[in-house]
Amino acid sequence: MNKAELIDVLTQKLGSDRRQATAAVENVVDTIVRAVHKGDSVTITGFGVFEQRRRAARVARNPRTGETVKVKPTSVPAFRPGAQFKAVVSGAQRLPAEGPAVKRGVGASAAKKVAKKAPAKKATKAAKKAATKAPARKAATKAPAKKAATKAPAKKAVKATKSPAKKVTKAVKKTAVKASVRKAATKAPAKKAAAKRPATKAPAKKATARRGRK
């Protein structure tokens, strides 16, 4: 769409003649150009912002020769599209069949409300999850500490002390039994020796008896 076509469409929408539509378009463009030239910005809510941007000095290259060329600092006109304009072009917002395509304070306010509500809900949910998980972790860390500090080592220590005592008493009993057995073994040969000695004396009596008979 060029300027002439724009004027034709504007003439139909306004229901006026072509001269008035042409004057309206030219006055709008003239006002924007003069404001941006001064350094001001022209904001049309929902549509966009016309502004001036400052570019610093830089080094560029000539595309034909390839030589480096120094570019002086300059000012460049720029246009930033508005939120509603972007939404309509991207398809996020429906374009109405009749009436203005961009309304003042409709798309922008709705977008801001959605942006504010969504992070708030996520933050509250994250805070609740953190609050519920934190005590559980503390309890999990405390419970093993108590068990390890009081019950488990005490039982093991008692068992460790009792079992050697039993083993020692058993060992003492075994040694006592062995000692008594050894004493009995040493005493038994003495009796045998005592029994054998009278056996040697018996033949002497027999000899004396034989002598008396003779």
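Each residue, glycine too, has its Cβ placed from N, Cα and C.
This is the original sequence, none of the listed changes applied.
Annotated in Swiss-Prot:
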type	residues	note
MUTAGEN	Arg58 to Ala	Reduced binding of DNA and inhibitors SD1 and SD4
MUTAGEN	Thr68 to Ala	No change in DNA-binding
MUTAGEN	Thr74 to Ala	Loss of DNA-binding, no change in phosphorylation of N-terminal HupB fragment
MUTAGEN	Lys86 to Ala	Reduced binding of DNA and inhibitors SD1 and SD4
Taking the Cβ of Arg58 (mutagenesis position) as the reference point, list residues of the same chain whose Cβ is under 8 angstroms away and which are at least six residues distant in sequence. Lys70, Val71
Inter-residue Cα distance where the pair is Thr68 (mutagenesis position) and Lys86 (mutagenesis position), in Å: 38
Local backbone state of Lys86 (mutagenesis position), from DSSP in three classes: helix
Thr74 (mutagenesis position) versus Thr68 (mutagenesis position) - Cα distance in angstrom: 18
Mind giving me a neighbour count for Thr68 (mutagenesis position)? Other Cβ atoms within 10 Å of its Cβ, every protein chain shown. 9
Using DSSP, would you call Thr74 (mutagenesis position) helix, strand or coil? strand
Ten-angstrom check, please: count other Cβ atoms within 10 Å of the Cβ of Lys86 (mutagenesis position), all chains counted. 15
